[in-house]
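Colleague: The feature Zn(2+) binding site is assigned by Swiss-Prot to Cys400, His479, Cys483, Cys488, with experimental evidence given as support. Natural sequence variation is annotated in Swiss-Prot for Ala137 to Val, with the remark: In strain: Nonneuroinvasive mutant HF10. Swiss-Prot documents Gln206 to Pro as a naturally occurring variant and attaches the note In strain: Nonneuroinvasive mutant HF10. According to Swiss-Prot, the naturally occurring change Thr383 to Ala is described as follows: In strain: Nonneuroinvasive mutant HF10 and 17 syn+.
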Amino acid sequence: MATDIDMLIDLGLDLSDSDLDEDPPEPAESRRDDLESDSSGECSSSDEDMEDPHGEDGPEPILDAARPAVRPSRPEDPGVPSTQTPRPTERQGPNDPQPAPHSVWSRLGARRPSCSPEQHGGKVARLQPPPTKAQPARGGRRGRRRGRGRGGPGAADGLSDPRRRAPRTNRNPGGPRPGAGWTDGPGAPHGEAWRGSEQPDPPGGQRTRGVRQAPPPLMTLAIAPPPADPRAPAPERKAPAADTIDATTRLVLRSISERAAVDRISESFGRSAQVMHDPFGGQPFPAANSPWAPVLAGQGGPFDAETRRVSWETLVAHGPSLYRTFAGNPRAASTAKAMRDCVLRQENFIEALASADETLAWCKMCIHHNLPLRPQDPIIGTTAAVLDNLATRLRPFLQCYLKARGLCGLDELCSRRRLADIKDIASFVFVILARLANRVERGVAEIDYATLGVGVGEKMHFYLPGACMAGLIEILDTHRQECSSRVCELTASHIVAPPYVHGKYFYCNSLF
């Protein structure tokens, strides 16, 4: 067995700071063991290496210069002999009494057992990273040294770490290291947390040894779920609620038959006609001495566009008078706006085109006279009705036409409302009407001229009244001849000439 000094060197103790300065000289055999253990600047070997001084490669030659076994005492306590502390013969167990607080062993702390991590069971040993490949041995016992005399997993780390090849006297110049310097982190077995947990020494400062980090807890590890058994039955899924008509609604629907009668339907038609006979409620527009008197009063019967035809010059001359009538009678203008909206949504294709030209020509007249475009105006305020009616009637045709021309779809044209999307008369009508309807819906006080693509100081010269009707009828006829689809030809023809030919098969009425 090794001597006390050999044991202290094995534990990394600086003998200059220990309490064994005044130990008596040891015999030559002890000095020889000391030379063998201190033959290199590295840490000494483990207890197993010390018990077997001759390794597999044969005995190591003894160096010529022998280090003295006893060093002089420190200058701060000259002449004070230190009591030699006997080395314990066995490692202390958990129930053994602790040494005296003034002894070297109390400062060093309990030694860790020289056991390999393979002896530790559980999941910690399995989670340890694979050991680093050791460097080839250089002969003698140096090739068999492991770490700091321990049989831990990093047996070769002591050879590759430059900090462990430093002289023992430079490791802790301020005195002996604390006893808990090489203890593992809390809850970690010996040797589990030492690999890769040391922090590098601060440059130019004293080396400190902190507490090692413990391995990660098992709760932080990604654990894959167990594979599902394909033979296991699938979990039951709740059936969605049935989408049915509730009983109360069914009773309401059937109760219509109890109230439906021919006399009741006739009375409903009579009351509606009486309301429409005087839609303004006795407060119509003042039409005395007005060139617009025939159209300001209510009229029965269908609308005939030819009887209301006016030239652009007439509109420029008498348009401001009608504009002032709308602006000076807000209640009558509100009633006229509601009635116009209902009429526009029931027009056929030719009448809808005439309404589009009416709206754009009215805007051109206002721009010509520098009049504000008012959303409360009955003509401008009902632009959305013109747009909806035209889109409903032309949608089946425009799906094929716009795609063949490489233009945006109808819905995209109306939602984007960009002047740059205007490429022909069809896109012009829908983009301009969509921009006007959007301003009215937003409730702006006035609509600027730029909404119609008119710059500052410009007039609406690019639009001629009647271009909507003439242009859209032209593209219907042109595309009908160019497109090879029979369905497209039938659709375009029925839009222009809509008399009934085929499609309605019966009329069923069990109530009256």
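The backbone N, Cα and C atoms fix where each Cβ goes, glycine too.
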Colleague: Write out, in the order they occur in the sequence, the residues of the chain not among Cys400, His479, Cys483, Cys488 that have a C-beta within 8 Å of the mean position of the C-beta atoms of the recorded Zn(2+) site.
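Modeller: For the Zn(2+) site, the extra neighbours are Phe397, Tyr401, Ala404, Arg480, Glu482, Ser485, Glu489, Thr491, Ala492.
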Colleague: What does DSSP call Cys483 (Zn(2+) binding site) in the simple three-state scheme?
Modeller: coil
Colleague: If you measure Cys488 (Zn(2+) binding site) to Thr383 (variant position) at Cα, how many Å is it?
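Modeller: Computed Cα spacing between Cys488 (Zn(2+) binding site) and Thr383 (variant position) is 28 Å.
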Colleague: In sequence order, which same-chain residues at least six apart have a C-beta under 8 angstroms from His479 (Zn(2+) binding site)?
Modeller: Phe397, Cys400, Tyr401, Ala404, Cys488, Ala492
